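Engineer: This is the structure, below, for whatever I ask next.
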Amino acid sequence: MKKRVVKLRELVPAVAALAVAVLIQSATGSSGGSGHTPTTQATHADDHDLTTHNGTEEHDDGHDDGHDDLHAHAPKVIVFISGSCLFGAISRSLFKKLPIPYTVVLLILGAILGVVASNVPLVEEHTRDVAHMDPHVLLQIFLPVLIFESAFAMDVHTFMRSFSQVCILALFGLVVASVLTAVLAMNLFNYNWNFSEAMMFGAIMSATDPVAVVALLKDLGASKQLGTIIEGESLLNDGCAIVIFNVFMKMVFFPQLTSTVGQNVLYFLQVAVAGPLWGYAVAKVTVFFLSHIFNDALVEITITLAATYLTYYIGDIWLEVSGVLAVVVLGLIVNAEKTSISPEVEVFLHRFWEMLAYLANTLIFMMVGVVVTQKALVAVDKMDWFYLIILYLAITIIRGMVISLFSPILSRIGYGLTWRNAVIMTWGGLRGAVGLALALVVENLAGNDVIGSKFLFHTAGIVVLTLVINATTIQTLLRILGMSDISIPKRLAMAGAVRRIHEGQNRTLNMLKSDRFLADADWDIATAACEISDPYSALSDDENAPADELTLGERKSVCPGCKAMVPNEPSPREFADMMEEARLRMLKAEKISYWKQFEHGMLAREALRLLVQHAEVAADEKDQFILVDDLKKSWQIKGIYPWLKRKLEDLISEKKIAAIPMPKYKLGKLMYKICHHMAFEVTINIAIVLNIVPIIMEFVVQDKMASVSTMAAPGSTVSSEPSSLQKIEDALRISNYVFFVIYAIEAIVKILGLGRHYIVSHWNKFDAFILVVALVDIIIAETLLKGSITINLSSIKVVKLFRLLRGLRMLRLTKALIPKLILVVNGKINNQLSLGYDVGKGYIIGEEEVGKIIDRMVDNKKILRELKHISETGRLQVVKELGLLQREHPGIAVSVKTRQAIRTILNHSRETIHELQGAGLLDEMEAHKLELTVEIKMKRLMNAPSSIPPPPPENLLKNVSWLAGDMKLIDFIKARASLLHFDYGEVIVREGDESDGLFLIVSGLVKLYGKSAFLDHDNPPVTAGSEENEVFEDYLTVGNVIGEMGVLTKKPRNATVTCETTVQVYFITAEDMNIAIDTFTLYPSLEYRLWRVVAIRIATPLIMEQMAFQGWTQEKVKLHLERGYLVDLAESHFQFNIDATLEDVILINGTAYNAHTREEIRSPCLISRTVHKLTFQYTATEEPRLFVVRNAEYNGPILDGRLDVDSKRSLISITEISSNMCLKHAAELRQKNSKVMLSRKSSGAAAKEEEDCIPNTSDVEQAAGVSPSVPTKTTPKPKSFLPSLGLSMSKERVNGEAVEESPVKTKQGEETPETEEGAAPRVNV
């Protein structure tokens, strides 16, 4: 995957550059070949109009240069594109530290290139096609890229919150600014422009492009809301400016197409409203396709690129709506639903569009620089320069007037508007590429220098002046207004981060100094080269700020009485600022956690969107956090689905057969059996289906007969057709009688069989109604046939009505479909519940992740306690709600948990593939095939069912970690477990009580609380930095085990467990657990498994507190600990050496001592790396337990008590002979031992056969050249987990039977008892 990532990163700029090059080459070729391409709305009417004025001459030139010599000029265009990109890269690199935007440098370079091209024919050949390129094509190539990239990178939540402000500025503000600019141009300039021409100029001048200002605001950490308003206004007013420009351009250059004022207003509304609708439709289609593609970067990037250009072209050319506004909506919708993009692809997608936007800006400003020097400066006089300066001042004043005009409204909606923000918005209204492109359009269409060249000159001048003056001074203005000041909490956070970086550097330096290869390095130079300074340290010298306010550490004062240093409490304002900063950082950390869960496949797309939305809404409100009440709405089912489900269930709700008593008389009993028989129901349904045909034919025949009788002339001979129709009508009437008899028989059978219960069913009521209708229909038909009633229009309508009502019997067929409809509705409800459960689970994990780092967010203890309380309270509330949800809908919880388990396994599988490929054990092709297999399964997981039936309670025992895989042990526990019931509020266990057994929750929800940080269950709510006497709470649900630690240590309960609902549990007494521990001693023994489960549970929070594991998820930490094992301390005489092969050493139980310093270490504790040897004191009440994790690179044998006797003897034998035997013979001996062990395990041989088959220790020692050991007597030692050479053992029970022991020589010459093969003594706890 890493190699694939590198390839994609290399591919992004190459594809982007190639795309731009192809577009520009095709554009220059087409513009040169066909003059001007009519692509805007204003040019749709008449292509001939575009060839007026100087258009014909350019057409001729373009024809000569385009068609006849296209292939000769194409490489020159590519040279220009490549050279422009090179100049852009050099300018961006060289002028990065200067306050001048690099686009200004490119514009100047383009102008210089244009001047050189005017005097040097060789250079002019490479710029000719660019200088004469159609400006419409320029817009269509670059504008979609610039618009989509800006919208796609915007904060959607902030934009939507400020949308009303943006619309006012982009619509009404643009119109006012355009009118004022037009009035200024008409009265200031001596160009004799009319109002239409001046409005066209005003629209161009009002199109803003504040890219440089927005980037600067982000770099300075200024208000995100302000930057979003400025950028959002630019996006929308570009589209509105183009629409206004097209309206007045049509009035200027195409007067024959001039419309009335009302038509122009309608046209503006049509374009401005229909454009976003078109963009919304395309965005939904794009999101749909993206959501069905999994981890394919090329396809997803291509879809967004194609959607962008198709949206702009189709909307702008075919639909005649605003393509700009359509692309804006497209970018915003795709951005808002970016969860439809694969997490692995999202980064590359952003980089791709950033690269395209960079190339587009680079080429636009280079091209405009060339065009301006060759076209705009031709007819410029001194007065034009004066006009330019006045115009620059005027448009700045006009923008300030517009913002001031609408400020009463802007300050009361959205995020509001302060006077400081208004000043920045006024000064930050830069002009850019859109205005230049529109000016080129005017220059291309105008036939006189008064319009075309002046438009281009003034537009280019305003662009340069705003970029050079406004963009370079905006930072100074921010500093003057105090908007660039870094708050005290931010400085404190930065200082804390730098301090932690220094601590990490010091640890790394100390570690490297002990490296034998780096021992002679110059550490002074290394330390100086790695020095990281605080970026905000220079700001602390601000003369306006008090010295104590800028102190990054804790401020203290001297007590006048005792002269002691007393910490100062922050002022209310400081406390509020620190609390607000901590709140925002906490919400940001929660959002990061949500995104991480989504990237790992642990959170659904819609769940991520909801959680991020809740976090962003909370961030907008002061002192607000994510509310549990808002989260509860995700899994609360409301609306039409519950109502529809109830109605459908009411339609099919009938009394059960057992609930309807059988009649006592014989005929009634027979009818009862008939009406409840499946064949009876099927027969009636078949009759209903067959009855549909005559009902339809009756309508057809009746209409046919009516038409024939109407067409027949009086006294004329009628053909034989009516007689045939009459026969058909008679047959249909007879069939109606037959079906009526069938339905009547059905009603009689049900009435006789059900009695008074017949009328209870809604369907029986419906059948009775239809039966009455059919009877009335027959009576009316017979009456008409006999002529008792005069046939007229009214009678015919009555007959048709009754026949139509008779056809309603077909609705009864839907009775069979109602269960299917209920399943569909249940599926929708389950999807909503699954989404809600996913939201709650994601929130819980987010709070747990934040809890690990919250101590490093805040230095103030009061704020820290408050944030912890808020986080833990919200987590517990959601845990409780999800427990109640699981009780009501267990299948939902099972489905979500199953999906998470599957994705975790697949993630680990993919990481393993990457590790194997990185180590060279897999080729790229092999790794790709394996990874493709994993990703196919990941994609299938996206369509997993939202509900899975929960397993039976017996299966919960199989899922207990220390029971999994051992069927004999499971049967043993199942036989001795008792199922207990507890009501709401009952106490299952109480803190301080003696441990009497284990509890496995089968159903319901319990609350657990206690003062110990390591509560006795599977999910200890450990919070980093918790106080010693703090009370911990948590909720447990199905599958959790309570009481393992108490059974092992025989200590009193350390927590109280109460029922939050009615609860069912499996209870295994402590006596039965002791019997099981004594009985099941084969590898791996039950006691070892129990201790290992407890060890991993205790070690997980200890490991996650360490700095090196801060970026790890809980699953990854547990996976890391799975490589660990419990050390058999009895074998090593309660001493343990810590060498370089050990990565983590955790004291789980008891007390240890540092052998060198005699420092006491109490459990639970992660042993420091500075400790190299531990000693332990064995006591009968508290036996020490040590859990170690070896390095991943360690490949040696692990004698940890997990191996059975055969494995240990084999490993010890191999270890002893490894230095005295060649590889061949050592391998032969190891193979022989392996075969013997396999045969012993399969046959279950006795101990005597074991001595005959397994090589004797003395034989091994003789083969290795070691003298046999002499047996000696020694005092018994504490018992170990499993028997092995050199261990002290006593009389044991194997599978419930006592085994006599015989002395065995130990390696140290000590005598120890021997047990039967595979037996393990229990550990005294």
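Note that Cβ sites are derived from N, Cα and C of the backbone, with glycine treated the same way.
If you look for the noted substitutions, you won't find them, since the model keeps the original residues.
Okay, so Swiss-Prot annotates it like this:
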- H73: 1,2-diacylglycero-3-phosphate binding site (BINDING)
- G1043, E1044, M1045, R1053, N1054: 3',5'-cyclic GMP binding site (BINDING)
- G1043, M1045, G1046, R1053, N1054: 3',5'-cyclic AMP binding site (BINDING)
- D238 to A: Abolishes sodium:proton antiporter activity (MUTAGEN)
- R399 to A: Does not affect the production of voltage-gated currents. Abolishes sodium:proton antiporter activity (MUTAGEN)
- R803 to Q: Alters the half-maximal activation voltage of gating current. Shifts the activation of the transporter to more negative voltages (MUTAGEN)
- R1053 to Q: Abolishes cAMP-induced shift of half-maximal activation voltage of gating current (MUTAGEN)
Engineer: Starting from the Cβ of M1045 (3',5'-cyclic GMP binding site), draw a 10 Å sphere and report how many other Cβ atoms land inside it.
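Structural biologist: Around M1045 (3',5'-cyclic GMP binding site), other Cβ atoms within 10 Å: 25.
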Engineer: Which residues, sitting 6 or more apart from D238 (mutagenesis position) on the same chain, put a CB under 8 Å from its CB?
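Structural biologist: Same-chain residues close to D238 (mutagenesis position) (Cβ under 8 Å, separated by 6 or more) are I147, A207, T208, D209, V324, V434.
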Engineer: Three-state secondary structure of M1045 (3',5'-cyclic GMP binding site) from DSSP?
Structural biologist: helix
Engineer: What three-state class does DSSP give N1054 (3',5'-cyclic GMP binding site)?
Structural biologist: coil
Engineer: Rounded to a whole angstrom, what is the C-alpha distance between N1054 (3',5'-cyclic GMP binding site) and R399 (mutagenesis position)?
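Structural biologist: Per the Cα atoms, N1054 (3',5'-cyclic GMP binding site) and R399 (mutagenesis position) stand 69 Å apart.
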Engineer: For R399 (mutagenesis position), which DSSP three-state class applies?
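Structural biologist: DSSP call for R399 (mutagenesis position): helix.
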Engineer: Across all chains shown, how many C-beta atoms besides its own are within 10 angstroms of the C-beta of R1053 (mutagenesis position)?
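Structural biologist: Taking all protein chains shown, R1053 (mutagenesis position) has 22 Cβ neighbours within 10 Å.
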Engineer: Please state whether DSSP places D238 (mutagenesis position) in a helix, a strand or coil.
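Structural biologist: Helix, per DSSP.
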Engineer: Measure from the Cβ of R399 (mutagenesis position) and count the other Cβ atoms within 10 Å, all protein chains considered.
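Structural biologist: Result for R399 (mutagenesis position): 23 neighbouring Cβ atoms inside 10 Å.
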